[in-house]
Amino acid sequence: MVAALERGLSASKSFNFKRMFDSSSTKQQQSQTIVVENGDSHIVESNTPESQNSDSFVESPVESSLPMISPLTRPGKRSERQQADMEMMKDRFAKLLLGEDMSGGGKGVSSALALSNAITNLAASIFGEQTKLQPMPQDRQARWKKEIDWLLSVTDHIVEFVPSQQTSKDGVCTEIMVTRQRGDLLMNIPALRKLDAMLIDTLDNFRGHNEFWYVSRDSEEGQQARNDRTNDKWWLPPVKVPPGGLSEPSRRMLYFQKDSVTQVQKAAMAINAQVLSEMEIPESYIDSLPKNGRASLGDSIYKSITEEWFDPEQFLAMLDMSTEHKVLDLKNRIEASVVIWKRKLHTKDTKSSWGSAVSLEKRELFEERAETILVLLKQKFPGLPQSSLDISKIQFNKDVGQAVLESYSRILESLAYTVMSRIEDVLYTDTLALKQTLLAEETSDGGRTTETDSESAGSSNSGEEAEKHDPHSKTLLDFMGWNDNSSKGGDKPTKSPNLTPKKLSYLEKLENLNGFRSPKDRH
């Protein structure tokens, strides 16, 4: 029996060694296993993957034919999920390739605008429902990361040639040109991804936070929770805090998160402004501009900007910016004037209609003042819609890399503004709760103070009446009669009838004040 077992093992090994050099195109190979039953040995063939060891000894031919598959990585479910992702990716990139024109008639938009619209629409579908200060659901978060990676993968293939050195085997150094991701994408895409992760982490930090909560707007509690800040935002649920307000650690945490989100918003705003400034101004926008800056700004605004002394803060304080429409109109006018002045600075044709009598130095000064106003407007009104110049640049832009940077930074800026607004809603509600608590305490303290004052006043009046009725309560002054004289004479002071005040000169008054004269001369 032992000899037969050894012969079977040697035959199995030689057979497997021969099968290693057979056709390599198949991913599965046939292996043999020795099975001993009732003292007899026989060879059983089974199909196993290449990675499985052919010399493994198993106890049953059924177990040898079944591969070990984890329930978490079942091929059926995994292939279905991958197939669904593949179909979704094909659909997205087909729309991008066709320029959102599914008819294929060539009437679609440019690739840059199609990609910009795809990123904007994705952010609207993911973050448009973020009405509460709470973490994003896991399915939406996973969808955002997956689909934004698909859209950003286009920038991996936008490259530029840079010089590099290559050393051969014999030690000779040769200078060659290699491809690298374009400079602006290489610097800004990782930064924007970091800002994206910071915003999602900020929302995750509010997981399990139970010191503030949201109620339905139509409920009785929601009607009571309305305030001046949330009256116009009918789509947002009112926020509630405890009667005494938030605890000090929670309040500090909210202020810390607000500062972090503010930094994210400023960084995204800076990247967006830089990308927009590098985009070319379309000719259609230039053709729609008036001849000079005065016609664009109006006489009053132009006079304020071109004065010798100019303060941008005071300039904005004098204007009516009560509505969003008025602020946007002011921004459009100032941007148009900046474009006009820049074109006049760079134009060489002095006889054209762009020429004017204003010197180049003054025009540069006016341009700097107008750009300062634009920066202040962007800081004071971060949620302001895009201006006419920005919309025109995005619409006619042909650079795919700039389109991705502009849209990605814009949606991150918008998301940061949304998160900061939700934090400010909670802090405003907390401030109202604190004011109500302090007002209630002052009211209760005022009632106690009034009761104490009335009691003390009553005791003093009773004491005076007791002194009047008690003859033994008189003092020595009462017996001497000094109180009567002082009370009679205290009403009107006695005056000497014929005494006239001495008139002093200015020098004498000065000497009296400074004490230069002797005490004898002063009288």
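One-based numbering along the chain as shown.
Just so you know, glycine gets a Cβ as well, placed from its N, Cα and C.
So that you can see what the record holds, here are the features copied from Swiss-Prot:
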type	residues	note
DOMAIN	76-440	domain 'PRONE'
MUTAGEN	LEU98 to Asp	Loss of homodimerization and GEF activity
MUTAGEN	PHE161 to Ala	Decreases GEF activity 25-fold; when associated with A-175
MUTAGEN	GLU175 to Ala	Decreases GEF activity 25-fold; when associated with A-161
MUTAGEN	TRP234 to Ser	Decreases GEF activity 14-fold
MUTAGEN	TRP235 to Ser	Loss of GEF activity
MUTAGEN	GLU413 to Ala	Decreases GEF activity 20-fold
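Annotated features, which come from Swiss-Prot, shown on the structure.
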residue	record	Cβ contacts under 8 Å, 6 or more apart
LEU98	mutagenesis position	GLY104, GLY108
PHE161	mutagenesis position	MET177, VAL178, THR179, ARG180
GLU175	mutagenesis position	PRO163, SER164, GLN165, GLN166
TRP235	mutagenesis position	THR131
GLU413	mutagenesis position	GLN265, ALA268, MET269, ASN272, PRO382
Local backbone state of GLU413 (mutagenesis position), from DSSP in three classes: helix
